[in-house]
Structure formats: structure tokens, C-alpha cells
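Inspection log for the structure reproduced underneath, given as C-alpha cells.
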Amino acid sequence: MDREPLSSGRLHCSARYKHKRSASSSSAGTTSSGHKDRRSDYDYCGSRRHQRSSSRRRSRSRSSSESPPPEPRHRSGRSSRDRERMHKSREHPQASRCIGVFGLNTNTSQHKVRELFNKYGPIERIQMVIDAQTQRSRGFCFIYFEKLSDARAAKDSCSGIEVDGRRIRVDFSITQRAHTPTPGVYLGRQPRGKAPRSFSPRRGRRVYHDRSASPYDNYRDRYDYRNDRYDRNLRRSPSRNRYTRNRSYSRSRSPQLRRTSSRY
């Protein structure tokens with residue numbers, strides 16, 4: 001009578017233990033399957049990302065291979081096409097009412113130029129290019145006609161003729177705007193470490209070079225400037241003066257030391 005409830009109790013405990021193991025195994029299976037699913041999803045997404053990045057790289061490489069290489073630029077910043085276009089415009093300028101007369105004699109006056117070109121049509125104005133320093137003609141001028149046909153006729157008729165012993169060249173002007181007078185002096189940026197021609201670094205004054213001066217005078221000026229610069233360096237550097245003072249002091253004391261040593 002007593003053994004029956006014990007067997008039934010043992011059976012109940014074993015059933016509960018089996019139920020727990022089955023539940024734990026099922027949960028472990030779900031977690032493992034969940035991990036597997038996550039890994040598979042990650043692998044799928046990673047492969048898709050890899051495919052996208054590789055396709056982007058291919059498209060970039062194709063676009064870079066298809067695009068032409070950049071044009072080499074000149075020191076002035078202009079490309080080769082711009083320089084070719086400018087060269088062509090200089091060789092074959094467009095027809096305009098302004099013509100340029102080049103190769104003139106520096107003694108040819110504006111009045112003579114007007115008499116020469118006035119027979120082809122009414123002239124609006126003549127601009128002689130004058131040197132600012134010498135106040136003389138630089139050998140070319142610009143003539144503005146009122147009509148384009150008159151400017152074309154003057155160009156075709158007067159190009160190559162001889163005026164005051166010089167054969168002139170007539171062509172259309174490259175620029176369509178009014179020409180500004182040239183100052184006769186270089187107005188660009190000066191290179192580093194160099195002063196303008198008319199400026200002397202010594203005492204900051206202007207020096208006017210005389211062509212009749214002898215080479216000895218130039219040598220003397222350079223020698224004086226070198227001595228002045230050496231004196232300024234001596235005055236500015238105290239360490240060099242200290243060294244010279246110590247050296248003179250040692251020279252003055254050296255004979256006395258020798259005499260005292262000889263006594264003993």
C-alpha cells in the first residue's frame with residue numbers, strides 16, 4: 001500500500017523533469033535558429049552592400065576613364081585652347097572701324113597720318129601712341145573711322161606702303177574698346193628681393209645713372225656701399241663687438257703674463 005504513492009510520485013517528478021528539458025531544448029533551438037537567421041540576414045545585407053560599393057567603384061572608374069584629362073595650363077593661368085584662340089585672333093582680327101598702323105617712323109606726325117588716311121573716308125579720331133619719358137611717337141597709332149567700309153578700304157590700300165622711309169603695316173585692331181595711353185613704365189609686380197631700377201637701397205634715394213660715367217665710378221660706388229653695409233652690421237651685432245673687445249684685451253695682457261711667469 002505504501003509503495004504505490006511513491007511510484008506515482010516518482011513518475012510525476014520524471015514527467016516534470018522531461019517537460020523542463022524539452023522546454024529548454026526548444027528555447028535553445030529557437031535562439032540558435034534566431035541567431036542563424038540574423039547571421040543569414042547580415043550576410044545577405046553585407047553582400048548587397050559589397051555589390052553596391054563595387055558597382056559604384058566601377059561607375060567611378062568608367063566615368064574617370066571616359067572623361068578627358070584636364071588641359072595643361074600655362075604660367076599665366078590660361079589653357080592651351082584659350083592661348084590658341086588668342087593667337088588666332090591676333091593673326092586674323094575681326095573687321096572693325098578701328099585700324100592700327102604699325103612700323104611708322106618716330107618723326108611721322110599725326111597731321112601727316114590724317115592726310116594719308118583721310119581720303120578713304122571721314123575719320124572720327126586718331127590716337128598716336130606716345131612714350132611718356134621721351135614724349136615721342138612709339139611708331140604706331142590707331143585710326144577710328146566713322147564707317148566700317150572706309151576702314152576696310154584704308155586697310156587694303158595702305159598696308160605695305162612706305163611712309164617717311166619706313167614700310168608700314170595696317171591691320172584691324174584686336175580690341176574693340178578705346179586704347180588707353182601707355183605710361184612708358186612697367187607697372188606690374190616687382191620680383192621679390194629686387195628694387196626698381198631707379199631706386200637705390202642705400203639711404204632710400206633715387207639714383208640717376210649717367211652713361212658717360214666711367215667704370216671706375218661704378219666700382220667706387222659699389223665699394224662704398226659694401227663698406228657702409230659692413231659698418232652697419234658691426235654696429236647692430238653686439239656679440240661681434242664683444243668678441244673684438246675680448247680679443248684686444250687678451251692681446252694687451254699677454255706680454256705681462258709672460259713676464260710674470262718668467263720671474264717665477
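Count begins at 1; order follows the chain as displayed.
Glycine too: its Cβ is placed from the backbone N, Cα and C atoms.
Annotated in Swiss-Prot:
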type	residues	note
DOMAIN	97-175	domain 'RRM'
MUTAGEN	Phe140 to Ala	In pm2; no female-specific DSX splicing. Some low male fertility
MUTAGEN	Ala151 to Val	In ts1; little female-specific DSX splicing. Loss of male fertility and temperature-sensitive phenotype
MUTAGEN	Ser173 to Thr	In pm4; loss of female-specific DSX splicing. Retains male fertility and temperature-sensitive phenotype
MUTAGEN	Ser173 to Phe	In a15, loss of female-specific DSX splicing and male fertility
MUTAGEN	Ser173 to Ala	In pm3; greatly reduced female-specific DSX splicing. Retains male fertility and temperature-sensitive phenotype
MUTAGEN	Pro181 to Ser	In ts2; temperature-sensitive phenotype
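Structural mapping of features recorded in Swiss-Prot.
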residue	record	Cβ within 10 Å
Phe140	mutagenesis position	15
Ala151	mutagenesis position	25
Ser173	mutagenesis position	18
Sorry to bug you, but what's the C-alpha spacing from Ser173 (mutagenesis position) to Phe140 (mutagenesis position), rounded to the closest Å? 12
Per DSSP (helix/strand/coil reduction), Ala151 (mutagenesis position) sits in helix
Looking only at the domain 'RRM' (97-175), how are its residues distributed among DSSP helix, strand and coil? 22 helix, 30 strand, 27 coil
Spatial separation of Ser173 (mutagenesis position) from Ala151 (mutagenesis position) - C-alpha basis, Å: 11
Taking every residue in the domain 'RRM' (97-175), the average pLDDT works out to 94
